[in-house]
Amino acid sequence: MNLLRKIVKNRRDEDTQKSSPASAPLDDDDLWLPPPEYVPLKELTGKKNMRNFCINGRVKVCSPNGYSFRILRHILKSFDEIYSGNHRMIGLVKVVIGLALSGSPVPEGLNWVYKLRRTFIFQWADSRGPLEGEELEYSQEITWDDDTEFVGLQIRVIAKQCHIQGRVWCINMNPRACQLWSDMSLQTQRSEEDKDSSLLLE
């Protein structure tokens, strides 16, 4: 069984790079676990610990031989250990990655680019999550290489607190996004007046 080498390059600071080796068996297809800092839909109460964020997310998949979501799960399964951004917002980043990857990629040479530009309302359990007024600008490159295959992920998430208005209605996000999370349904409410505004409930 081949050992997979994972090299993480931290681009949060352009002058700084960080690497972290790891290994995983090829036949291991575990899904991500849902981020525990999010409040389950049935526990949603009032507006406590809610934060509105205008999200600009971009995930670029670099692979000369194509890729599958199984490989992406291999890369992302240890995301908690290699994440280089603000840890109060790691759950937000996970959800943005999942939602971005549920969309249609735009080819860019031998690469595929997934983009997400939405306004979400997040609610965190207890006192978890970002502070009032806190924002995020996160960028990181994750590379997966087993000497026979190479897949790189370039992740960029910008989250700025903002305000949205209008009535909302319930929808379910593309199930492909949920494939990255075990036993998790990404349920949202979307504004009738603004198709890019959603309330992320779970």
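Using N, Cα and C of the backbone, Cβ positions are placed for all residues, glycine too.
Taken from Swiss-Prot as is:
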- Tyr38 to Ala: Complete loss of interaction with WW domain in vitro (MUTAGEN)
- Arg58 to Gly: Complete loss of viral transcription inhibition (MUTAGEN)
- Asn2 to Asp: In strain: Isolate SAD1-3670 var 1 and Isolate SAD1-3670 var 2 (VARIANT)
- Arg11 to Cys: In strain: Isolate SAD1-3670 var 1 and Isolate SAD1-3670 var 2 (VARIANT)
- Ser19 to Pro: In strain: Isolate SAD1-3670 var 1 and Isolate SAD1-3670 var 2 (VARIANT)
If you count the other CB atoms within 10 A of the CB of Arg58 (mutagenesis position), including all protein chains displayed, you should get 18
Where does Arg58 (mutagenesis position) sit in DSSP terms: helix, strand, or coil?
-> strand
